[in-house]
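What follows is a set of notes on a single structure, which appears directly below.
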Amino acid sequence: MALKLFLFALLLCLPTSLSSTASKGKEKKSKFNPYRYTFIDKASTFSSSSSSSFSSNGQDSSYDYIVIGGGTAGCPLAATLSQNFSVLVLERGGVPFTNANVSFLRNFHIGLADISASSASQAFVSTDGVYNARARVLGGGSCINAGFYSRADAAFVKRAGWDPKLVKESYPWVEREIVHQPKLTLWQKALRDSLLEVGVRPFNGFTYDHVSGTKIGGTIFDRFGRRHTAAELLAYANPQKLRVLIYATVQKIVFDTSGTRPRVTGVIFKDEKGNQHQALLSNRKGSEVILSSGAIGSPQMLMLSGIGPKKELQRLKIPVVLENEHVGKGMADNPMNTILVPSKAPIEQSLIQTVGITKMGVYVEASTGFGQSPESIHTHYGIMSNKNELFSTIPAKQRRPEATQAYITRNKYQLHEAFNGSFILEKLAYPISRGHLSLVNTNVDDNPSVTFNYFKHPVDLQRCVEAIRLVSKVVTSNRFLNYTQCDKQNVHKMLSLSVKANINLRPKQLNDTKSMAQFCKDTVVTIWHYHGGCLVGKVVSPNRKVLGVDRLRVIDGSTFDESPGTNPQATMMMMGRYMGVKILRERLGNKAGV
């Protein structure tokens, strides 16, 4: 049934612009260039001769900055740094511009269902038994998420030690290029009214700001349903000083350990043909390698490069460059639970538009519809359907591996929905429970082992119980009766439906739906907002420099001990711009021009 594919896709949360403000006077988009920008090319094109034009001193083929990961933070960071310095971005995935499963809202779930080697998302399952995904595409998580855009609150900015003035300047830099005001669907309007009815007040209208009450947030989907990703922020770049290599998988960061402190000299990466290359960092003062590979990729890369817990590095025979027991520690994921709401009639597709920001530290959102049609499918895989029986268009009683495969073959372009409806979700802000990340092997292409310890702390579980009670009130509110005809007596039926949906690999108590605590444990999933692993004060300094080594920073969500705002992508992109400006000003002062 469509429930499983649709639910998994959104639970894993996580275009072409009609007018580009940034591109005026900057990089012109080539009509026939599948990579859109002339500075983007495949990793196999890298050579000493081709990179020498970016040399900062005219003597060797080196770069002032090498950014590992062209994601939500990496793209705006690279675009900003390129205003004054030579920058090389190494992205392990491809481009989003010609990928229909990334570009169109109606294909949101299909893009996440694609688990092929060239997919924009790489699936993994935490040791908690919860399905998850990490981006593998230029633009990062902004290419595979639900598109909701909302800023962090002022308290987060203060705790981060950021300059409030520069933060306020950096958010609009992102918003001008890729963010839009959504056109509310009827269901999202119903959610808005229901939240107000049950007391999530006041109504704050359409705003990017994080304020208590009910509001409408921004979206990176335009009115035509096309996604605009962080990759489009590269339109701000100086094309003469930026080079972006796709399908460039960094193997490790290279250090010179002959001095008193390890000093970064470059990186080794593999191209799409399997050939290895070494990119060199300029010897100029201030040159750096910047890790922007996300909360999974950045701690993994540090350990593969010899920075991390000594015993773990020695276990895998990785030469120890710097012992730091905190690498990979402090991992957290905001637990999400949902109540599935069947509908009497087909519902227009919508991703996150309306959000209720409660004072109990819980965010309430909703998503509806299935959106996919036979014409919209470009690559269809079903979410690991052959192994985990999650293929959504097969009725539950028929969902066996052999039946699933036969169904895919027989009905690849003739899919229909076995479930019609939507779900209301609650995300727990500021979880206390913490986990860890560790290497499985030394192959960077393989996922590390990740544990989040959902609800290990009793306070997290109690807050989830309160949140589910709130969501139950929302779905039984007067405003939702027109859609669901669900009264208070039917709530447990919906809870039972939610538990039975095969949305994780955790043991379930199917006969205990009256226990809200058990419901939380049974139905926990991710909303893609995992963070930690390279925390400030433990692995990096407040300015994101890696402690104990020279010429290395980490700028991404791995440095956060909490997820900013209702959804973090706005702050991730803002941080890329913010840190880029800070770095330029540190090196050039008033001459930076930003």
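Placement of Cβ uses the backbone N, Cα and C atoms for every residue, glycine included.
Keep in mind that this structure shows the original residues, not the substituted ones.
Here Swiss-Prot flags HIS529 as active site, proton acceptor, drawing on similarity to another entry. Taken from Swiss-Prot, the feature FAD binding site covers 64-91, and the record attributes it to similarity to another entry. One natural variant catalogued in Swiss-Prot, ASN478 to Lys, is accompanied by this note: In strain: cv. No-0 and cv. Wassilewskija.
Sequence features, as recorded in Swiss-Prot, placed on the structure.
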residue : record                       : DSSP class
ASP64   : FAD binding site             : coil
THR72   : FAD binding site             : coil
THR80   : FAD binding site             : helix
LEU88   : FAD binding site             : strand
ASN478  : variant position             : helix
HIS529  : active site, proton acceptor : coil
Inset, instruction - Specify the count of other C-beta atoms within 10 Å of the C-beta of THR80 (FAD binding site). - result: 28
Inset, instruction - Please name which of the binding-site residues listed here, ASP64, THR72, PRO76, is nearest in space to HIS529 (active site, proton acceptor), Cα against Cα. - result: THR72
Inset, instruction - Ten-angstrom check, please: count other Cβ atoms within 10 Å of the Cβ of THR72 (FAD binding site), all chains counted. - result: 34
Inset, instruction - Give me the Cα-Cα distance between ILE68 (FAD binding site) and ASN478 (variant position), rounded to a whole Å. - result: 50
